[in-house]
Amino acid sequence: MVKIVTSQAEFDSIISQNELVIVDFFAEWCGPCKRIAPFYEECSKTYTKMVFIKVDVDEVSEVTEKENITSMPTFKVYKNGSSVDTLLGANDSALKQLIEKYAA
């Protein structure tokens, strides 16, 4: 299940308290974000050892700025509290490869 983050404090807490976190930085008005959302949700059900969250770039702008997000969707992988990988764009196969790289 994908959790929607609503504050900087919540984002920081999730990132620091979980070994592997995949973050989808999205916007409600973003067509590609909407297109890949069901696939991201499916991945959260398949790869249950990872935490999947979403951050609305317009609603939680402090996280967006801190993480230097400039395009949507942007997917970031956090391992033990640190950003370790980034994927730009709504590419299902590239997102699956990114997730599988860290799921192993």
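Numbering starts at 1 and runs along the chain as it is shown here.
Cβ atoms here come from the backbone N, Cα and C positions, even for glycine.
Swiss-Prot has this to say about the protein:
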ACT_SITE  Cys30  active site, nucleophile
ACT_SITE  Cys33  active site, nucleophile
DOMAIN    2-104  domain 'Thioredoxin'
MUTAGEN   Cys30 to Ser  Does not stably interact with OAT and fails to increase OAT catalytic activity; when associated with S-33 or S-33 and S-43. Does not stably interact with SAHH; when associated with S-33
MUTAGEN   Cys33 to Ser  Forms a stable disulfide intermediate with OAT. Fails to increase OAT catalytic activity. Does not stably interact with OAT and fails to increase OAT catalytic activity; when associated with S-30 and/or S-43. Forms a stable disulfide intermediate with SAHH. Does not stably interact with SAHH; when associated with S-30
MUTAGEN   Cys43 to Ser  Does not stably interact with OAT and fails to increase OAT catalytic activity; when associated with S-33 or S-30 and S-33
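DSSP assigns Cys30 (mutagenesis position) to coil, not to a helix or a strand. Counting residues per DSSP class in helix, strand and coil order gives 44 helix, 30 strand, 29 coil for the domain 'Thioredoxin' (2-104). The CA atom of Cys33 (mutagenesis position) is located 15 Å away from the CA atom of Cys43 (mutagenesis position). Annotation for Cys30 (mutagenesis position): spatial neighbours Met72, Pro73, criterion Cβ-Cβ under 8 Å with sequence separation of six or more.
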